[in-house]
Amino acid sequence: MDPLGPAKPQWLWRRCLAGLLFQLLVAVCFFSYLRVSRDDATGSPRPGLMAVEPVTGAPNGSRCQDSMATPAHPTLLILLWTWPFNTPVALPRCSEMVPGAADCNITADSSVYPQADAVIVHHWDIMYNPSANLPPPTRPQGQRWIWFSMESPSNCRHLEALDGYFNLTMSYRSDSDIFTPYGWLEPWSGQPAHPPLNLSAKTELVAWAVSNWKPDSARVRYYQSLQAHLKVDVYGRSHKPLPKGTMMETLSRYKFYLAFENSLHPDYITEKLWRNALEAWAVPVVLGPSRSNYERFLPPDAFIHVDDFQSPKDLARYLQELDKDHARYLSYFHWRETLRPRSFSWALAFCKACWKLQQESRYQTVRSIAAWFT
């Protein structure tokens, strides 16, 4: 008898057990990997970041097209280097604000700078001392910096100090990498489009709300010539008081609103038109870029441009004629039968940046913001 015979079954049993244990270990590793992958795909916030609260509402001006299914994107970490004007704002779920966008982790916690995929720098908050206020010059590989401003070039200092630092631009300019206008028009989703305008509530003629009063500015000089022929109610510092929270109620009593910009630059069409005039259902009388520039964003019969008149006196006469001719006045509201105005929000701007970063991974450098932003 072979002396090794009795031990053979035990050896086979141990070999089978080892094989089963090995297969079990492989299975555990495989399912653990699947679970981690699923967690990453859901966009769970990284630890230590500010909670992102949902912002509800209708789609808002994104030029993206809606789709039945949102494509998978990596969950990007975006750092706000400062709050805009040092004022915190509610942070959104970008998947609810921009069609086709996945959520990003957006935070103002500067400690995440080494891990951030992108950094948004609001120019106003760093412009007085860029060398001291910019993020550290040694950045993580692949991190993109976004230059952000809603102010005109006339109010942006030290742009030349930013040469070569930034990868993307974000502003009201339509040729920005990330276009964030002060307002836009979008189609109504249903009918009727709006209630009829109550002309009986329009008891006053022309209003202007202004906080930055500079006597030598183009807009103040034009106003001074206009008010020699037409009564204009001016609200703001050193003028009629306008208590907080009463602006829309006050301006809605007027038929016309002077949407005069503080400086003249391409695409610089601000809340003076989109909010102060259009949300108050007042016809905007605009002083800013050319009529053709306004018509890129508005129907030609949605506003009155000062350039259409040889003098402020001629404009005053035209406004007085419209005041007496209800049919002609109401023709400035026909566009509202199919369109409605929407306004800028900081949350939407951040989400447009989120969407852009997801869509375009190409790394570029803006050589000179000063040469472009004029």
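Including glycine, each Cβ sits where the backbone N, Cα and C put it.
Lifted from Swiss-Prot, the feature list:
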MUTAGEN   T87 to K  Reverses the preferential fucosylation properties leading to production of 72% of sialyl-lewis x; when associated with R-124; E-125 and V-126. Significantly decreases cell-surface expression of VIM2 antigen; when associated with R-124; E-125 and V-126
MUTAGEN   A101 to T  Does not affect 4-galactosyl-N-acetylglucosaminide 3-alpha-L- and 3-galactosyl-N-acetylglucosaminide 4-alpha-L-fucosyltransferase activity; when associated withH-105; R-110; K-111 and T-118
MUTAGEN   N105 to H  Does not affect 4-galactosyl-N-acetylglucosaminide 3-alpha-L- and 3-galactosyl-N-acetylglucosaminide 4-alpha-L-fucosyltransferase activity; when associated with T-101; R-110; K-111 and T-118
MUTAGEN   S110 to R  Does not affect 4-galactosyl-N-acetylglucosaminide 3-alpha-L- and 3-galactosyl-N-acetylglucosaminide 4-alpha-L-fucosyltransferase activity; when associated with T-101; H-105; K-111 and T-118
MUTAGEN   S111 to K  Does not affect 4-galactosyl-N-acetylglucosaminide 3-alpha-L- and 3-galactosyl-N-acetylglucosaminide 4-alpha-L-fucosyltransferase activity; when associated with T-101; H-105; R-110 and T-118
MUTAGEN   A118 to T  Does not affect 4-galactosyl-N-acetylglucosaminide 3-alpha-L- and 3-galactosyl-N-acetylglucosaminide 4-alpha-L-fucosyltransferase activity; when associated with T-101; H-105; R-110 and K-111
MUTAGEN   W124 to V  Does not affect alpha-(1,3)-fucosyltransferase activity. Loss of alpha-(1,4)-fucosyltransferase activity
MUTAGEN   W124 to A  Decreases both alpha-(1,3)-fucosyltransferase and alpha-(1,4)-fucosyltransferase activity of 50%
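Separating the Cα atoms of S110 (mutagenesis position) and A118 (mutagenesis position) is a whole-number distance of 12 Å.
Under DSSP, S110 (mutagenesis position) is assigned to a helix (H, G or I) in the three-state scheme. All protein chains considered, the CB of T87 (mutagenesis position) has 8 other CB atoms within 10 Å. Taking the Cα of A118 (mutagenesis position) as the reference point, the closest of the mutagenesis positions A101, N105, S111 is N105. Between the CA atoms of S111 (mutagenesis position) and W124 (mutagenesis position) there is a gap of 22 Å, rounded to the nearest whole number.
Each of the mutagenesis positions A101, A118 was scored by the other Cβ atoms within 10 Å of its Cβ; the lowest score goes to A118. Distance between Cα atoms for A101 (mutagenesis position) and W124 (mutagenesis position): 28 Å, as a whole number. According to its DSSP assignment, W124 (mutagenesis position) is helical. Within the group of mutagenesis positions (S110, S111), the Cβ with the highest number of other Cβ atoms inside 10 Å belongs to S110. If you draw a 10 Å sphere around the CB of N105 (mutagenesis position), it holds 23 other CB atoms from the protein chains shown. Taking all protein chains in view, 17 other C-beta atoms sit within 10 angstroms of the C-beta of W124 (mutagenesis position).
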